[in-house]
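Visitor: Heads up, here are the entries from Swiss-Prot:
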- G768, P769, N770, G771, G772, G773, K774, S775: ATP binding site (BINDING)
- D847 to N: In chm1-5; variegated plant phenotype (MUTAGEN)
- C874 to Y: In chm1-3; variegated plant phenotype (MUTAGEN)
- P1018 to L: Variegated plant phenotype (MUTAGEN)
Amino acid sequence: MHWIATRNAVVSFPKWRFFFRSSYRTYSSLKPSSPILLNRRYSEGISCLRDGKSLKRITTASKKVKTSSDVLTDKDLSHLVWWKERLQTCKKPSTLQLIERLMYTNLLGLDPSLRNGSLKDGNLNWEMLQFKSRFPREVLLCRVGEFYEAIGIDACILVEYAGLNPFGGLRSDSIPKAGCPIMNLRQTLDDLTRNGYSVCIVEEVQGPTPARSRKGRFISGHAHPGSPYVYGLVGVDHDLDFPDPMPVVGISRSARGYCMISIFETMKAYSLDDGLTEEALVTKLRTRRCHHLFLHASLRHNASGTCRWGEFGEGGLLWGECSSRNFEWFEGDTLSELLSRVKDVYGLDDEVSFRNVNVPSKNRPRPLHLGTATQIGALPTEGIPCLLKVLLPSTCSGLPSLYVRDLLLNPPAYDIALKIQETCKLMSTVTCSIPEFTCVSSAKLVKLLEQREANYIEFCRIKNVLDDVLHMHRHAELVEILKLLMDPTWVATGLKIDFDTFVNECHWASDTIGEMISLDENESHQNVSKCDNVPNEFFYDMESSWRGRVKGIHIEEEITQVEKSAEALSLAVAEDFHPIISRIKATTASLGGPKGEIAYAREHESVWFKGKRFTPSIWAGTAGEDQIKQLKPALDSKGKKVGEEWFTTPKVEIALVRYHEASENAKARVLELLRELSVKLQTKINVLVFASMLLVISKALFSHACEGRRRKWVFPTLVGFSLDEGAKPLDGASRMKLTGLSPYWFDVSSGTAVHNTVDMQSLFLLTGPNGGGKSSLLRSICAAALLGISGLMVPAESACIPHFDSIMLHMKSYDSPVDGKSSFQVEMSEIRSIVSQATSRSLVLIDEICRGTETAKGTCIAGSVVESLDTSGCLGIVSTHLHGIFSLPLTAKNITYKAMGAENVEGQTKPTWKLTDGVCRESLAFETAKREGVPESVIQRAEALYLSVYAKDASAEVVKPDQIITSSNNDQQIQKPVSSERSLEKDLAKAIVKICGKKMIEPEAIECLSIGARELPPPSTVGSSCVYVMRRPDKRLYIGQTDDLEGRIRAHRAKEGLQGSSFLYLMVQGKSMACQLETLLINQLHEQGYSLANLADGKHRNFGTSSSLSTSDVVSIL
């Protein structure tokens, strides 16, 4: 088989030798840097058809179609209606003109009466129609020579969304037609999938074609939103950005609540979330883009079948979310019918099965409501401090950040939360270096291995994932963390794997990749050929696409053939071209004399003679004349003359063909081995998915432990509830205490936050002035409770948090014009959901209840809500400015009155933002209005009106509590690093310890720890002064000091040539001491003969240069 590669695709053709008219065989090379990688001189490269069946499909495609009828079926008509609806949203003038030329009598929308519109059997349009009939709701792109073309409806979509111009302009007598060059395929696919369209790509079978016969074509792959086109990736050296997978989503309703099914075609898996509230369902829809949305008929409430099911009563929020999307209705059994729809959408066989990734759990908290998620910044919301940004350092993004977000939106079960918390605790205290935690998308990994398109880069990344897991298994401090991560990974993937089995399978997979993939850059066989007579650039371009991919032992025969053919080519060039060049050099002539050289024609992938004026005017039988007579014009792949200055000989052409054949055979063997490796790893795909997710979780939790340590957050005591009905609640299960709570968006280490202590054993009724901090307190409590039940650190000095079954926060409401609801209606809808779901294990936080309606009736509604929540036994806070609620005859028995404090400063009342006992009837409304710039005249008039009507109630009543004395945990001792054996840099480590020991009060306490080439420092270094020694790849040392060791290591490794640097470090007490030790090490190590890269830094200070030290020079180490 032969093959051809482009930047975006690799297409194949069978070895039809009898079609070659010449004995010369031609080939191409794979050059990622070239915009068009189609070989123009030599016939193409290596087949990537899966097997003989693929060729069979190509050659028999037309036979199947001849039996089909030209009459449209009902199903075809439904597809055309679907496309008509999409075309109605087009707005570009050029697209609208193309739409006018469509005729909806076939799936392509072609008008046969227009120019190039014929659908005659056997022509290109007819062939494209057959492919379109297999995937009628996908945009069809067909490879035609140097372009990918679309016609009819698909051309209109390309012009509208991909920014392409119609072929032939806007001629009214021609069918709509558009396309893109092959080097722009990836960009075109991205534009289409970004707008929600799926694309079917049809490739040509490349190679020579018999006269009067058309090229074979086949469907090479699909591009869907969240699932890119990967065909041909195995043969290129660049990585592919893989977006988050987008599932097909189905929504239904039953007596248990709403049900949401998400089916991931790439992973062949689905998740089923049942018993959801409307708010939780909308939250999931907001955070998960879907490829297709299907709505079950059970959502319709009335018999008329109208789709506006939320016009009255429940469902308005969901309707507002769904009405802005494209959706379809379906009936029947929800799961089986939805799976059937998915198989139709993706063209899957009925035998394909999907795995349920749900892990059953009896005590998992309910997912967050949309209002709760937005008001604490779990979902990015304008004007709301983002919770995710303070949980992780800025350097941690992507997959780990998405995991933390999903963890907050769907809090884990109690036992999983405990595992996560215990993991974070261990992570915050480890002293050994940690791996880099290579993060790979599971969907990307599965698709590339399944399609056998994983390239060298991806295999190296997979091996890094496996090696990171094995690194954790080898270290005593990290192996316990690895064991703890097994359950959270099980919940995230739905895969339950035994720990020992997992480790053994990781060993096997890592060894399998290591046996095949070339990881040693110094292997001599991986160097491209070099010959004196041929430009090095030629060999580099021809061989760099396969050299260094697999170990030489697997391709010894192919490498030998390449080297022999390269030597033969060099010999042919020397024999045919060198005498001519020698003759030219021996000629002494003024300006305008003969010129000649051996040159590399990059575009034609050939080595030819390039010269002019070298032919003698008189043939005298001198040296070089015979070679000149052998020269003939060089021809390109189409047989056309390249230029007047390019020449070759039959001997050189034969040598070139043989070299290209040997090089392409080597490349074919390399890709064959890579595909075989993909097949082997497919048998361990579950282990690879599990390992990739485990590392994502590891990186997320390690990063959180580092950031929480920097912010001086704490791990709360998490108290569970008894699951037995009628059992007494566990000790502390009905009480939440947060000591020294600070708003999560403030950095505690900066000292600007106001701390509050919240000891909650019942429902609080909270009052306070405007700007007094009520909303901030509710957000802070909500965030702390959510972080606690998720197993994460909280912004407090100490905390004891029950494992709530739900956390519900309601703050300000806005109107919803989509479903015709006022802001008060929206608020009441949310209050209904909260009241109906609140239990004795819930945390309910309502800010300024009933603010959007008439005061008297709003006060009564608020009082009734408070009674209902009190009856449920939940913990929580209801804040209000409706002071009339204190005059109502409420039956609530467990209400505690709380207020946000205020104090008088120079005759003005100002808030303290402190939580106190009692009731505060002062609103500070006038003061707030003044502060916000309301005209003085307006405020004065307001004060006069107030005094005239409410003078008798003007005095504020504030009941203040005794001062609460809280204790902070400032006496915690930082654990001293535990020494660990290191096998690398022993001599250097001993020298560092010996030098620094002279300055230490307790020399025996010195520990010099190491960080490997692909490792990072542990979280215990966060906030500590460190002295470090970097061992560069050039064997020189760089000595420095820093208070941010991880950041400094990343900065060093970001520089060219320093990616593989390893480090030794020790933690000291204070930056001044670190500076002294830095200077001391620079001078002392230099005297001991070590080569330093920053020797000049030893002269910056006047200390550390002498070996005689006074007592005052002695410092202590952490």
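Cβ atoms here come from the backbone N, Cα and C positions, even for glycine.
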Visitor: Quick one, of the binding-site residues G771, G772, which Cβ has the fewest other Cβ within 10 Å?
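Guide: Across G771, G772, these binding-site residues, the one with fewest Cβ atoms within 10 Å is G771.
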Visitor: Please list, in sequence order, the residues in the chain of C874 (mutagenesis position) that are at least six apart in sequence and whose C-beta is under 8 Å away from its C-beta.
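Guide: Sequence-distant Cβ neighbours: L763, A838, T839, S840, R841, S842, L843, V844.
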Visitor: Using CB atoms and a 10 A radius, I'd like the single residue among the recorded positions G768, P769, G773, P1018 with the highest neighbour count.
Guide: G768
Visitor: Taking the mean position of the Cβ atoms of G768, P769, N770, G771, G772, G773, K774, S775 as the ATP site, which residues outside that list, in the same chain, have a Cβ no more than 8 Å away, listed in sequence order?
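Guide: Near the ATP site, beyond G768, P769, N770, G771, G772, G773, K774, S775, sit M900, P911, W913, L924.
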Visitor: Give me the long-range Cβ neighbours of S775 (ATP binding site): same chain, 6+ apart, Cβ under 8 Å, in sequence order.
Guide: M811, D847, E848, S879
Visitor: Under 8 Å between C-beta atoms and at least six apart in sequence, can you list the same-chain neighbours of N770 (ATP binding site), or say none if there are none?
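Guide: Expected: S923, L924, A925, T928.
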Visitor: Measuring Cα to Cα, how many angstrom lie between G772 (ATP binding site) and P1018 (mutagenesis position)?
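Guide: Computed Cα spacing between G772 (ATP binding site) and P1018 (mutagenesis position) is 41 Å.
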Visitor: For K774 (ATP binding site), what residues in its own chain, 6 or more apart in sequence, show a Cβ-Cβ distance under 8 Å?
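Guide: Same-chain residues close to K774 (ATP binding site) (Cβ under 8 Å, separated by 6 or more) are L766, G768, D847, E848, S879, M900.
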Visitor: What does the structure give for the C-alpha distance between P769 (ATP binding site) and P1018 (mutagenesis position)? Integer Å is fine.
Guide: 45
Visitor: When DSSP states are folded down to helix, strand and coil, where does S775 (ATP binding site) land?
Guide: helix
